[in-house]
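Notes for the one structure printed next.
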Amino acid sequence: MSTTTLTRREQRAKAQHFIDTLEGTAFPNSKRIYVTGSQHDIRVPMREIQLSPTLIGGSKDNPQFEENEAVPVYDTSGPYGDPEVAINVQQGLAKLRQPWIDARNDSEELDDRSSAYTRERLADDGLDDLRFTGLLTPKRAKAGKRVTQLHYARKGIVTPEMEFIAIRENMGRERIRSEVLRHQHPGMNFGARLPENITPEFVRDEVAAGRAIIPANINHPESEPMIIGRNFLVKVNANIGNSAVTSSIEEEVEKLVWSTRWGADTVMDLSTGRYIHETREWILRNSPVPIGTVPIYQALEKVNGIAEDLTWEAFRDTLLEQAEQGVDYFTIHAGVLLRYVPMTAKRLTGIVSRGGSIMAKWCLSHHKENFLFEHFREICEICAAYDVSLSLGDGLRPGSIQDANDEAQFSELHTLGELTKIAWEYDVQVMIEGPGHVPMHMIQRNMTEELESCHEAPFYTLGPLTTDIAPGYDHFTSGIGAAMIGWFGCAMLCYVTPKEHLGLPNKEDVKQGLITYKIAAHAADLAKGHPGAQIRDNAMSKARFEFRWEDQFNLALDPFTARAYHDETLPQESGKVAHFCSMCGPKFCSMKISQEVRDYAAAQTIEIGMADMSEDFRAKGGEIYLKREEA
């Protein structure tokens, strides 16, 4: 029975069963490895794909094999990808970063929650059954201190998070010895700096320059450090979250775990339904990846969905609430200025960003400047106290191909650049959000404008979608644009699922969106010439040419689908060793023919060589032993 045919009660029960029976799980023929750093508690997780040996000769009774090296790959699944770790969603994940946060001695536990709304929720006994039981006591920077990774980087301090990231970004490629696997085409990097080996000092330098961010709230110690910047691997974000009409806490936690399994580097909780506060707590306590939010969504819920009733005070309380829960980055639509709103009147699709439309409506109804812009310095002060990164939202992004690259879009982008410099005054980390709907020939301008206007702060885009004609397939239309803008320098790609413009995605939609965007991100890394990016491709090509079917499945981004497609026509075990697939059959397989040509050419070379030696032997008189001068 597919998810779409289940009742709401059945969906919740299924999600609850998933949570109750959750165990650490490895991908087929993969194992979890940990690469250690300079101190014992820096243990960086990676997935190592084990490969079978290559048959190189011998006989049927005595075959000769050559070993193939295991291929290490980046792993976002956290403890969920380690079969040796006991998982208990009720207790949450281990607090990996807590010792590092405590050792810095620049933060302190709060006596009480700073948010009035949080205090109200905690006092409500009716929420006991929904509430995560092991609530942390939130921390905040001590008076006069800043606790951001940007602050440490500017002070010349290499944090454990930075060392963790350096090891992670190198992806264990130093373990690979095979020249075949290490071979890589030169890339075209459009000015990106891509060192052969990423060091902790390089990570620090990039963060200090504002070219990269490490989203790592001190109240989310469960997260594994990662970095977003154009001089690192291209990252992918997945969106989850309930709505007023569908989804539950259990389903959102299930989607979180599912997202990290399929490669989400960060996850945004875009919940707009009931129990937003409680849902977010469960997500944070069980998330090994950074969590982002759009605080204006929850602030709007607090005023019963009436945009005109929003106030700075309600929004500020929401920021404090979420920062003390552990949210790692906020999307803030502070660039939607009153004077920019009329620019959207001539658009075909107007303002399509939820956050952008909320703020535009507030500005027009009060005929005042955006209160997020007016109070931006106060927002930065809050972020600096918890190390919440800012994702400056593109509230005026184009929602159709016709509206791409217009005056409203780039006016807002210029303002985001000004806000970036203000945030940096407070040592707050910043990335910039981008479009949207942009045809292929207009995509590169978005990247060059962002780098110039926003001082090389990391770019984070939704696609962009390259055509508007394919509802139901917008993971494809946007994946094309995502690969291109990732190549041009975009640091993180926000996935689009097949449900875009149509409905709230389910588990399968999340997987489809993530696989599509992992392809786009990897294609961008290859095109940029990111060191080591081609290793997995080379391993796959070698396995494909050698008809190592199991290795082909296991090297795939989605081993299960690869195997299922193969087995639709060749399900027998003999099909896993056959030197053909059902596409061409045994007589027309190009790779089988290529192998035969190669073997024939090698035999011909040997035969010609033997003939030459025979002729030389006869020319020298046919003597078995020659005098030294003749030899």
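Glycine too: its Cβ is placed from the backbone N, Cα and C atoms.
Of all Cβ atoms in the shown protein chains, 19 besides its own fall within 10 Å of the Cβ of TYR297 (substrate binding site). Secondary structure at TYR297 (substrate binding site), as computed by DSSP, is helix. Residues or ranges marked as substrate binding site by Swiss-Prot: ASN239, MET268, TYR297, HIS333, SER353, ARG354, GLY355, ASP394, GLY395, LEU396, ARG397, GLU433, TYR460.
Here the Cβ of GLU324 (mutagenesis position) has 23 other Cβ atoms within 10 Å, regardless of which shown protein chain they belong to. One mutagenesis experiment named in Swiss-Prot is GLU324 to Lys, and its note says Shows thiamine-independent growth under anaerobic conditions, but thiamine dependent growth under aerobic conditions.
Neighbour count (other Cβ atoms within 10 Å of the Cβ, all protein chains): 21 for CYS363 (mutagenesis position). As a published mutagenesis entry, CYS363 to Met appears in Swiss-Prot alongside the note: No effect.
Annotation for PHE371 (mutagenesis position): same-chain Cβ neighbours under 8 Å, separated by at least 6 residues, are LEU310, THR311, TRP312, PHE315, TRP362. Quoted from Swiss-Prot, the note on mutagenesis experiment PHE371 to Pro is: No effect.
For ASN405 to Ser, Swiss-Prot lists a mutagenesis experiment annotated as follows: No effect. On its own chain, ASN405 (mutagenesis position) has PRO398, VAL438, MET442, ARG445, ASN446 as residues at least 6 apart in sequence with a Cβ closer than 8 Å to its own Cβ.
What Swiss-Prot records for HIS437, HIS501 is Zn(2+) binding site, and it gives similarity to another entry as the kind of evidence. A strand conformation is recorded for HIS437 (Zn(2+) binding site) in the three-state DSSP classification.
For the published mutagenesis CYS494 to Ala, Swiss-Prot gives the following note: No activity. In the shown protein chains, 23 other C-beta atoms lie within 10 A of the C-beta of CYS494 (mutagenesis position).
Where Swiss-Prot documents ARG548 to His as a mutagenesis experiment, the accompanying text is: Shows thiamine-independent growth under anaerobic conditions, but thiamine dependent growth under aerobic conditions. In sequence order, LEU51, SER52, THR54, ASN68 constitute the residues six or more apart from ARG548 (mutagenesis position) in its chain with CB-CB distances below 8 Å.
Quoted from Swiss-Prot, the note on the mutagenesis of CYS581 to Ala is: No activity.
Per Swiss-Prot, the feature [4Fe-4S] cluster binding site maps to CYS581, CYS584, CYS589.
In Swiss-Prot, a published mutagenesis experiment is listed as CYS584 to Ala, annotated No activity.
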Checklist entry - Roughly how many angstrom lie between the C-alpha atoms of SER353 (substrate binding site) and GLU324 (mutagenesis position)? => result 26
Item to check | Proximal residue to ARG397 (substrate binding site) among recorded positions GLU324, CYS363, HIS437, CYS494, HIS501 (C-alpha distance) | outcome: HIS437
Checklist entry - Max Cα distance spanning ASN239, MET268, TYR297, HIS333, SER353, ARG354, GLY355, ASP394, GLY395, LEU396, ARG397, GLU433, TYR460 (substrate binders), Å? => result 20
Checklist entry - Which one, from the binding-site residues ARG397, HIS437, HIS501, has the smallest tally of other C-beta atoms lying within 10 Å of its C-beta? => result HIS501
Checklist entry - When neighbour density is defined as the number of other C-beta atoms within 10 angstroms of a residue's C-beta, which of the binding-site residues GLY355, GLY395 has the lowest density? => result GLY355
Item to check | Three-state secondary structure, PHE371 (mutagenesis position) (per DSSP) | outcome: helix
Checklist entry - Using Cα-Cα distances with a 10 Å cut-off, which of the binding-site residues ASN239, TYR297, GLY395, TYR460, HIS501 are near CYS494 (mutagenesis position)? => result ASN239, TYR460
Checklist entry - Of all the recorded positions given, namely ASN239, TYR297, GLY355, CYS363, TYR460, which is spatially nearest to HIS501 (Zn(2+) binding site) at the Cα level? => result ASN239
